[in-house]
Amino acid sequence: MPSPSRKSRSRSRSRSKSPKRSPAKKARKTPKKPRAAGGVKKPSTLSMIVAAITAMKNRKGSSVQAIRKYILANNKGINTSHLGSAMKLAFAKGLKSGVLVRPKTSAGASGATGSFRVGKAPASPKKAKKAKSPKKKSSKNKSNNAKAKKSPRKKAAVKKSTKSKAKKPKSPKKKAAKKTARKSPKKKARKSPKKKAAKKSKK
């Protein structure tokens with residue numbers, strides 16, 4: 001009978017000879033490609049309807065069936081089963097906003113029936129132009145305020161020049177008036193008594 005020490009040694013040798021289990025390799029996750037920013041978005045059903053009506057150029061309006069055919073022919077990847085319900089919502093939205101209008105021939109129609117035309121949408125770019133105008137006015141007001149501040153100095157200089165010009169011509173007039181006042185009484189006082197004395201001596 002083999003001793004128990006030998007059995008333990010044989011077991012340890014068998015364990016050492018057995019190949020080591022390699023650790024399970026972790027599966028590498030393939031990185032997802034980021035979606036390109038600003039990718040091509042699918043147009044809305046209302047925009048597709050407007051494009052179909054403008055392309056067909058029918059004065060009396062385009063029917064719902066003709067619009068549907070044009071959308072399916074010119075737009076790929078559209079689910080035909082959901083297109084009918086999407087068109088109904090788009091027609092209702094377009095009539096409320098004024099983008100779509102019914103012609104006189106289909107005035108009594110309702111829902112997604114009859115024919116449709118493109119209406120006149122409210123012009124948005126005009127509002128943007130009006131918003132920019134106050135900036136120009138503010139720059140003009142600044143220039144006017146700067147001119148108003150500078151103008152009083154010019155007026156003061158003009159007033160001083162006018163006063164100096166007005167004072168100069170007054171000085172010779174005063175001297176001339178004094179000279180005439182002095183000369184007139186002397187001539188009358190001296191001449192008058194001499195003539196009367198000569199007449200009395202002759203008698």
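Note that Cβ sites are derived from N, Cα and C of the backbone, with glycine treated the same way.
For 41-120, the entry in Swiss-Prot reads domain 'H15'.
Val40 to Ala appears in Swiss-Prot as a known natural variant, with the remark: In variant 2.
Under its natural variant entries, Swiss-Prot includes Ser44 to Thr with the note: In variant 2. In sequence order, Ala90 make up the list of same-chain residues 6 or more apart from Ser44 (variant position) whose Cβ falls under 8 Å from its Cβ.
According to DSSP, Pro103 (variant position) is assigned to coil rather than to any helix or strand. Listed in Swiss-Prot as a natural variant, Pro103 to Leu is described as follows: In variant 2.
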Let me know the model's mean pLDDT on the domain 'H15' (41-120). 87
